[in-house]
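*Asks:* Encoded as structure tokens, here's the structure I'll be asking about.
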Amino acid sequence: MAFDGTWKVDRNENYEKFMEKMGINVVKRKLGAHDNLKLTITQEGNKFTVKESSNFRNIDVVFELGVDFAYSLADGTELTGTWTMEGNKLVGKFKRVDNGKELIAVREISGNELIQTYTYEGVEAKRIFKKE
């Protein structure tokens, strides 16, 4: 499938502002912007496995399209929600457990790049990954 493969973060757009809006402190924002995140994505039908490895943690996230699941961000923020496929995009709609506010994440492929767009409280950020 299109998302399958290993993707290494190449650059960010407005990511620190996004993290600030999320309430992440300045030290964690600086570190988070340079986390060397790598995603290894495997799709089997409607089931996805995403291995996240960074300077801070290594975790496996397993989800099925349309099925609610819980997820914790690297800073400990807890979310619940679902991923769905909308055309050629993976769209994640999540709610923060602590305040009920919505976080939207969209993953799409453009050439040899995976573009991950986040939207929270009107602030949009992108993380662009290159396929290894």
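From the backbone N, Cα and C atoms, a Cβ is placed for every residue, glycine too.
None of the listed substitutions appears in this model.
Okay, these came from Swiss-Prot:
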MUTAGEN   G45 to V  Small reduction in stability, impaired ligand binding
MUTAGEN   N55 to V  No reduction in stability
MUTAGEN   V61 to N  Reduced thermodynamic stability
MUTAGEN   G66 to V  Large reduction in stability
MUTAGEN   G76 to V  Reduced stability
MUTAGEN   G81 to V  Large reduction in stability
BINDING   W83, R107  hexadecanoate binding site
BINDING   W83, R107  tetradecanoate binding site
MUTAGEN   G87 to V  No reduction in stability, impaired ligand binding
MUTAGEN   D98 to V  Reduced stability
MUTAGEN   G100 to V  Large reduction in stability
MUTAGEN   G111 to V  Small reduction in stability, impaired ligand binding
*Asks:* Given a separation of at least six residues and a C-beta threshold under 8 Å, show me what packs close to G81 (mutagenesis position) in the same chain.
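*Replies:* Result: D68, F69, Y71, G92, K93, F94, K95, L103.
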*Asks:* Could you check which of the mutagenesis positions N55, G66, G76 is the closest Cα neighbour of R107 (hexadecanoate binding site)?
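*Replies:* When the Cα distances are compared, G66 comes out closest.
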*Asks:* If you draw a 10 Å sphere on the Cβ of R107 (hexadecanoate binding site), how many other Cβ atoms land inside?
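*Replies:* Counting Cβ neighbours of R107 (hexadecanoate binding site) within 10 Å gives 23.
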*Asks:* Report the nearest neighbour of V61 (mutagenesis position) in space among the recorded positions W83, G87, G100, G111, comparing Cα positions.
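*Replies:* Nearest listed residue in space: W83.
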*Asks:* If you measure G111 (mutagenesis position) to G87 (mutagenesis position) at Cα, how many Å is it?
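*Replies:* G111 (mutagenesis position) to G87 (mutagenesis position), Cα-Cα distance: 16 Å.
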*Asks:* Sequence order is fine: just name those mutagenesis positions in N55, G66, G76, D98, G100 with a Cα within 10 angstroms of W83 (hexadecanoate binding site).
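*Replies:* Those near W83 (hexadecanoate binding site) - Cα within 10 Å - are G66, in sequence order.
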